[in-house]
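Inspection log for the structure reproduced underneath, given as structure tokens.
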Amino acid sequence: MGNAESQNVDHEFYGEKHASLGRKHTSRSLRLSHKTRRTRHASSGKAIHRNSEVSTRSSSTPSIPQSLAENGLEPFSQEGALDDFGDPIWVDRVDMGLRPVSYTDSSVTPSVDGSIVLTAASVQSMPDSEESRLYGDDATYLAEGGRRQCPYTSNGPTFMETASFKKKRSKSADIWREDSLEFSLSDLSQEHLTSNEEILGSAEEKDCEEARGMETEASPRQLSTCQRANSLGDLYAQKNSGVKANGGPRNRFSSYCRNLVSDIPDLAKHKMPPAAAEETPPYSNYNTLPCRKSHCLSEGATNPQISLSKSMQGRRAKTTQDVNTGEGSEFADSGIEGATTDTDLLSRRSNATNSSYSPPTGRAFVGSDSGSSSTGDRARQGVYENFRRELEMSTTNSESLEEAGSAHSDEQSSGTLSSPGQSDILLTAAQGTVRKAGALAVKNFLVHKKNKKVESATRRKWKHYWVSLKGCTLFFYETDGRSGIDHNSVPKHAVWVENSIVQAVPEHPKKDFVFCLSNSLGDAFLFQTTSQTELENWITAIHSACAAAVARHHHKEDTLRLLKSEIKKLEQKIDMDEKMKKMGEMQLSSVTDSKKKKTILDQIFVWEQNLEQFQMDLFRFRCYLASLQGGELPNPKRLLAFASRPTKVAMGRLGIFSVSSFHALVAARTGEIGVRRRTQAMSRSASKRRSRFSSLWGLDTTSKKKQGRPTINQVFGEGTDAVKRSLEGIFDDTVPDGKREKEVVLPSVHQHNPDCDIWVHEYFTPSWFCLPNNQPALTVVRPGDTARDTLELICKTHQLDHSAHYLRLKFLMENRVQFYIPQPEEDIYELLYKEIEICPKVTQNIHIEKSDAAADNYGFLLSSVDEDGIRRLYVNSVKETGLASKKGLKAGDEILEINNRAAGTLNSSMLKDFLSQPSLGLLVRTYPEPEGGVELLENPPHRVDGPVDLGESPLAFLTSNPGHSLSSEQGSSAETAPEEGEGPDLESSDETDHSSKSTEQVAAFCRSLHEMSPSDSSPSPQDATSPQLATTRQLSDADKLRKVICELLETERTYVKDLNCLMERYLKPLQKETFLTQDELDVLFGNLTEMVEFQVEFLKTLEDGVRLVPDLEKLEKVDQFKKVLFSLGGSFLYYADRFKLYSAFCASHTKVPKVLVKAKTDTAFKAFLDAQNPRQQHSSTLESYLIKPIQRVLKYPLLLRELFALTDAESEEHYHLDVAIKTMNKVASHINEMQKIHEEFGAVFDQLIAEQTGEKKEVADLSMGDLLLHTSVIWLNPPASLGKWKKEPELAAFVFKTAVVLVYKDGSKQKKKLVGSHRLSIYEEWDPFRFRHMIPTEALQVRALPSADAEANAVCEIVHVKSESEGRPERVFHLCCSSPESRKDFLKSVHSILRDKHRRQLLKTESLPSAQQYVPFGGKRLCALKGARPAMSRAVSAPSKSLGRRRRRLARNRFTIDSDAISASSPEKEPQQPAGGGDTDRWVEEQFDLAQYEEQDDIKETDILSDDDEFCESLKGASVDRDLQEQLQAASISQRARGRRTLDSHASRMTQLKKQAALSGINGGLESASEEVIWVRREDFAPSRKLNTEI
């Protein structure tokens, strides 16, 4: 019994020299591992069905009996029968290559790449493969067992038509790929890819000498029965050309070959069969290129002796597929990094099939990972490269050895790697051309799990790797952080990035420069770079690589043009589906029948999913286009707005509402995800593998999914017609035309149909397995399939209990049959087995007793696993010295009973009790002991020689999920053992340090590795002028700065729009309804109206600041953004205090859920909420709107930090932005502090407001936005009515703008219950706040203490004045602050609110003016900063001194930046600015001189920050009053000098500055409305007297 060969040949072309044609297959996985691999040997076993395998690809494929008859043999005749079913040498008598070949119909899978797969040389035609080396001494298997014959020389001679060979394994069979990740045979012609032996050593070259003598044989000779044919030429050398396959001509193929020769002059010398009537176009389209029918190797072979050739041994093979082109050459991607010449296409041949040599040391590859492109008239010839190569193998005698070193195209560097093992193919792929390399921290983010679900990764650790982007694959290398990597480095992990989307994550709470990559497998990863520049470079590099792959799939050279056309097509599809969806919704409203409604709803759901897919692809293509053009990435909000409700629910479950999570969810449900499980070596039951198609073939079944498959009776009993009927139409009828068209246009929308994808070229070769009743059948083992996966799949199909069976592999080693029992988690795809056996387990009783010795323990570890709702106990490991090992307990045994109790009924505590007992009775289900004569292997052969780690999954970072396990050694302890693979987690054994080299240096170093190596190809001159040079352009700092500024403005506009929507959609309608009380409305919306007014004003400020530079889009240097950056930073500085409005809103937000829960019980409220959100979009819910202000105010520091990072560290705008960042961080800290205070004391404040008496409340509200100070003071004179105090109580003092609140909170525990003789026992209602008192501002006084040392003692006196109308006596509070500084701050805040009270009384107003129309550097908008300016003529005389003093005081208080300078001892004195002024004051003082420009007229806003010297001089020469000049001299601040400033006289100078501002208000009162006041940089007007200050 052998694994069926995956390659077959077709006998279409017969000349004097015959082509050796091969077939390529694909695999769908991307996994690297520590495991090494080798090709699997041909199977052995039971013979009766070994000649009866048939391909399921063609509706005209003949059966095995017919093939035998055509070859002159009787079906199942004595000659071909095997007398010993279990004979390990059964292949000696088999002449048929029973190798099902993938049939490719372009109409079935056009979305894959839209091209045909040409059948290349069979595996037997690949000489000198590692299998011959592995089984070289097997005389029984192969003729001349100890001898190896090579049919070629080192100089590259062609194949011998007749030669004796051992069975070989080609290198190409070890390469497998995903839809869009191709490895072509020509790619494998590199010296590293010739064959598996080439990497391992050059010992094979000596065998070539033996073959040189055979080359001179001119006439074909028959192959003996013990010899092996190595190509189609070998098989048919005995016959003349013109033999007609299947007894007749094949018109399609004949026409195809004729046209092929007409297109390729090199092939014109071949004689073609007569052309058929039908004609094909001179240049066949890839979607219409005819494909040969697949059938057994023996078809058309009329010589019975050839049929008995040893070359027909059936075995398992994996081959590569070149779907696009031989080299992928005529389809250049974006033109990055050069390509090869035109002539290189014609010269490349796959020396993997006709030459063998050892690669020179240090030889690497030169070429572009973006595709070795060829343009001009010959570009199209690459389509037929594979076929032409195979034809010329048997005719060309001048192949050069060096031609194997052809340029490495993107098909190689981006190809899906072949297996979990780190084979030579893997190593070669990892040595492809480097697009980008650098040190990155990596963490798992999202992982696609079972049932198409996306979940957060469980093992989420940041790990450091050296990451290299080669093609469309990210390789992760472990490095010491000092030396980087070289061409010998082996990647530890790999991540496939084709069709990925990369998004920056500036909102990451802990790390900067983070980006997220989500791929088409439904996984997402977080990466952290070292700088913003690196982050942008990685995004551009990955998107460019993906764009290259898109162009390659569509066979286009102009990537930009392709992307634009695809975007246009997608927009049309989106428009059409949206219209259809709307029509369906309209129809739904008019339909009453429930069945019809359900049908319409299902169709609407399909449209929604299609729209999501289209929108995702549209966004992805726009990202690629932006990266290629060096532009700005599209706004993700537009994409997220199209998420359907189920998707939003899923993202809500994840807690991540982003492009990455959206992309992962969409990808998880598309057809591409069928590959995903092949990327992980993890255990999972077959029932959970929804993306894996049923892989058992040739089985009797009536299930719907297998209707298209021939049954075993049809294959072996009913002959060819039955098979034809079974296969007819399965490729034509299962995929509708519309689906095909959609797939051609957009490959990523394609979803595979299990009914039609029966061994399409994307899947793998079946392997024989034997059931317990000796019934043989076939199954497909894919890369990543573990022993448990395969066992569960087979058992489920045959209605067997997988827990009662185990999987055993049969090997043939040195003429002896040996067996190997793999671990459940072991990847059996890597093993070179002959066949799989399903064997029943046995049950046995084990009784274990502990002795009195304390050292005795059971010595085994149990793992609890829930499988399909059934709890099972498995032995995870057994200690060799333990009692369990002595009794025969083995790892992997299933525990059925413990002490006569069923294991499934035991919980962890019961297990602990059992394990702690002195004796233990176990009923276990285990593997039987080996039978007599059965040999068990310890280290089975793998595909590549090397150490095999059976216990570790090859992608450790992709497999882990903590389960429950119990250690029997410690009866009371529980340990954790892996239960089932969970998801990607990039783990490494140790953390790597930061590399000493910069990432750019090392990326260049990686590229130099390939530039240093010789190559036969030279760069194409066309690439030197490639139109795609923009793809390599990275965003400059100016571009990034402009991008951040635009993001700030755009997001601010969106935010203001959302706030207005919240008011119009929810607040105003709710005020008219009765669902909620006024208090509940206050909790929900708080001071939302004030916030909206402020944000509208702030947005105008930002927009006007950006308008200072009219040609912002044209700026190319960072220093040209100086005006804009000063304006933006100044806006945040000026409005910093106004942002404290958010304190009240954020503080009350904690109560929002309690109010909204009312919707669950109040149907009217719920109906209102539903009516306001008719589409039920998560982004339009009330909860979503209410969280936006909190998110926005915390976003500002992040945006400022991005601006800050892009400016020159020595520039003044850099310093300016730094101050703005610190200010906004203080605002955020203030908001957080207010929220904590509200949570603790909010109830007290509400109670104090409610307890007020009188018709009009003195204090309307105690809002967190009005809280100026919170401190703790000692109450020196508590009243006796409050009881005795062991020590003076400590009060919490709150200074609001409208009142001072004093609260005493008792920290003691709740009192015990009170028991009285005259009443029942009750609990006293415990109130922790024993004292609370509110002093309104109208009744507040501060008195100076008579004690001279009061200031030193930090004591102050607060008075609540008496009220005769309310009958309230005067109350005095003697308070002691913690320090004199604390007392000073406290009194400062109190005096501040008292001054506000007096000002309100003076102006007869009830509140402070709210709007302050100000934008830094904004002309009239500065009026608010300098004081009110009525529209009056300046010609009017100056007001009186008393009015000036009053206006001065008013202007100073309107200065939003805190300008209150208070003398603690005398509140009546003019306040003085404290020396420790805030950052805002210092910035204003240092950057601006207000007074110099008070008298300037007719100055435009565009003159602000002008570099015009004449303008500056004109300002300098302006006349100023003497008094104003003196004030100016006192207030003028010299240019900031770093490190040499001092704080001397800071307070006095700031006082003068504010006086200056006040005077300007006086003079400005008479100014006309048309005049403007301008702020300019202080450095432009440096006065003669300079004062240095230090921040």
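A Cβ is built for glycine as well, from the same backbone N, Cα and C atoms used for every other residue.
Under the heading domain 'RBD', Swiss-Prot lists 765-832.
Residues annotated as domain 'PDZ' in Swiss-Prot, with sequence analysis given as evidence: 845-908.
Among the features that Swiss-Prot reports, domain 'DH' is placed at 1040-1234.
The domain 'PH 2' annotation in Swiss-Prot covers 1261-1397 and is backed by sequence analysis. A mean pLDDT of 76 is what the model gives for the domain 'PH 2' (1261-1397).
Here the residue is the original one, but Swiss-Prot notes a mutagenesis experiment at this spot, R622 to A: Reduces PARD3 binding; when associated with A-645. The Cβ of R622 (mutagenesis position) lies under 8 Å from the Cβ of I567, L633, P634, each of these being in the same chain and 6 or more residues away along the sequence.
Under its mutagenesis annotations, Swiss-Prot gives R645 to A the following note: Reduces PARD3 binding; when associated with A-622. Annotation for R645 (mutagenesis position): same-chain Cβ neighbours under 8 Å, separated by at least 6 residues, are Q1176, Q1177, H1178.
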Composition by DSSP (helix, strand, coil) of residues within the domain 'RBD' (765-832):
17 helix, 27 strand, 24 coil
Taking DSSP states H, G and I as helix and E and B as strand, how many residues of the domain 'PDZ' (845-908) are helix, strand and coil?
8 helix, 29 strand, 27 coil
